[in-house]
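**Q** There's a structure below that I have some questions on.
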Amino acid sequence: MTNSQTVSLIGPTQMAPQSTPPPPVNELWFIDAQAMFQNYANLRSFSKSNANEINTTIGGFVFGRKARKQVIHVLFAYAEDLTESNRQFLESSLSADIELVGNLNIDGQSQILPGGQFTLQLTSRMLENRSISEFLDMNVMFNNEHVLMEGASCVSRVGYEWSLRAGREQEDVKSAAERLSMASFRFTYLNAEHGLVIREQKPEAAQQKYLDKFSKGAVPYKDVIEFTAMQSLTRDTSNDTEDQKLVPTVKVTKDNKHFTRLVTIGEVVFPAFFGDSSLDLYKRSREAFNRRANNTMMVTVNGIRAGRGVTTTTSATYLPPGWVSLLHLQLPTKWTDNEQRNYRIRLHKLFNLPSSKPVLRLSQALALHSESARLTNKKLIREPHLSITNYQPVGEITTVNGPYNYHHYMQDGIDDSGWGCAYRSFQTIWSWFILNGYTDKPVPSHREIQQALVDIQDKQAKFVGSRQWIGSTEISFVLNELLKLECRFIATNSGAEVVERVRELARHFETSGTPVMIGGNMLAHTILGVDFNDTTGETKFLVLDPHYTGSEDIKTITSKGWCAWKPASFWSKDHFYNMVLPQPPSDAI
């Protein structure tokens, strides 16, 4: 998708505007009105750069859990995007327990799609003012309540192969997805460690609740049950009377057609809630598999229609900010950087995600399956400050916003003890930009950092491969050269002045959220947060120390002060300090 304004992902199939009366009050549903208002604001934030959209009619889709009477997502869309094909794409990307439950009527205009049980009555003024009371007055069948995130994630990797004829790829992709859906009953999911099996059950076994001990109190982004997918060659036919069941048919043609073989490894993820029966889990596993296949089909067809040919995809699972369920996408892997950026912009609009920061970079995907974790985990400790216990705040705490990796002396087989602390602080900062979706470029090595400084003529050629120190200025130069990032500076004449600038640091963590490199007294450290009492002036700094030379032992790192809250006296009163505050771009998606 080369244009973020493309109307639909598959086809137009647009619904005509209708005016719908309020639904009868016969059941009580739950909705998080603030989350709905935020989604509306996110979509409208895209229109600020497009004058043609400012007055365009807006409608939307309401997705939820019918059995629990919960609205999970209210996704707003401009009129041209209110299509059945987009509804199918959105649903195929959501958790397998979530489906279309309603439609929207905004200022008397609505686009009704089949499957909705009710229509939310909204006004532009209500949405812009975030008026919960007005919403509840107009929608008496709803309670405003934050829906809790719950359930374990069942995850498995399933491979499937499609053969696509030259000139008929779209037709063959759709047919292949339909065949996969029809054959999904053949899949059995096995966890040998715990003796768990998810499969089609006989009636007497269908109500067993054998995952309750795993799903009680679980949350889907960290409590994972991994399954191996196995395909049955036959269905259980013990109660059938026919002699012949499913018979495979092979049709051979000799027309010299060129075929493209498309192999996809899809990550199938579905939730297990406390109280689910084995039948619930089996149905959900089939639905999750079908959604992966359909999502793959839609992205592939879209690529063909856009003239990119048959594209390979990879599975990615996300927990976007403010969401209480997971988002599952098949993302193209061979598109250009610009094509992928335009596609991400498109997805941000469809899912009402922020327009000002990345959410759907591959580096931001959850590593739920062990194979995904193996490919993404370099055995670095992530966010060690979250493992600090028994700290008593002295005032108001503000910290780094988003994940980062702890880089320190002696990693990567490099003995940089005594000279590499600023390089390691730089690498920690760079990891933040990777893990928060601002870049896909790997963390630079010491040599690559040195080469960048030579390239901008800050250092001579002999600097590359040396053991010379770098400081705060060099760090800002390299961030600008390699990532085109701007940095703010705080310069102080003593450690006492570092404390005086604590309000600036707090504001930085609140607005920008990046780690801060501080250099002085021939040492470099990384500041991850501040704790400031505005009444007493007492201040503490959350410091990550790159001088650590040990193994990746989180207990040692947090208990021995390598990642810890430090008093103001930690900064020497006899030395000056310079701080580098990297600024994330405001238009990166």
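Quick reminder: no glycine exception, Cβ is built from N, Cα and C everywhere.
Every residue here is the original one, so none of the noted swaps is modelled.
I grabbed these lines from Swiss-Prot:
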- Cys421: active site (ACT_SITE)
- Asp545: active site (ACT_SITE)
- His547: active site (ACT_SITE)
- Tyr409 to His: Strongly reduced ability to hydrolyze ufm-1 bound to a target protein (MUTAGEN)
- Cys421 to Ser: Abolished ability to hydrolyze ufm-1 bound to a target protein. No significant effect on GPCR localization in AWA cilia or odorant chemotaxis (MUTAGEN)
- Cys421 to Ala: No significant effect on GPCR localization in AWA cilia (MUTAGEN)
- Asp458 to Ala: Strongly reduced ability to hydrolyze ufm-1 bound to a target protein (MUTAGEN)
- Trp469 to Ala: Strongly reduced ability to hydrolyze ufm-1 bound to a target protein (MUTAGEN)
- Arg488 to Ala: Reduced ability to hydrolyze ufm-1 bound to a target protein (MUTAGEN)
- His547 to Ala: Abolished ability to hydrolyze ufm-1 bound to a target protein. No significant effect on GPCR localization in AWA cilia or odorant chemotaxis (MUTAGEN)
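Can you tell me where each of these features sits in this structure?
**A** Secondary structure at Cys421 (mutagenesis position), taken from DSSP and collapsed to helix, strand or coil, is helix. There are 25 other CB atoms within 10 A of the CB of Cys421 (mutagenesis position), with all protein chains counted.
Sequence-distant neighbours of Asp545 (active site) (same chain, 6+ apart, CB under 8 A from its CB) are His408, His525, Thr526, Gly561, Trp562, Cys563.
Long-range Cβ contacts of His547 (mutagenesis position) within its own chain (separation 6+, distance under 8 Å): His408, Tyr409, Ser417, Cys421, Leu523, Trp562. DSSP assigns His547 (mutagenesis position) to coil in the three-state reduction, outside any helix or strand.
For Asp458 (mutagenesis position), the Cβ neighbour count at a 10 Å cut-off comes to 15, with all displayed protein chains included.
All protein chains included, Trp469 (mutagenesis position) registers 16 other Cβ atoms within 10 Å of its own Cβ.
Contacts of Arg488 (mutagenesis position) defined by a Cβ separation under 8 A and a same-chain sequence distance of 6+ are given as His508, Val580, Leu581, Gln583, in order along the sequence.
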**Q** Using the alpha carbons only, what distance in Å do you get between Trp469 (mutagenesis position) and Asp458 (mutagenesis position) once rounded?
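**A** About 13 Å separates the two Cα atoms.
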**Q** Report, as a single number, how many Cβ atoms besides its own are within 10 Å of the Cβ of Tyr409 (mutagenesis position).
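**A** I count 20 other Cβ atoms within 10 Å of it.
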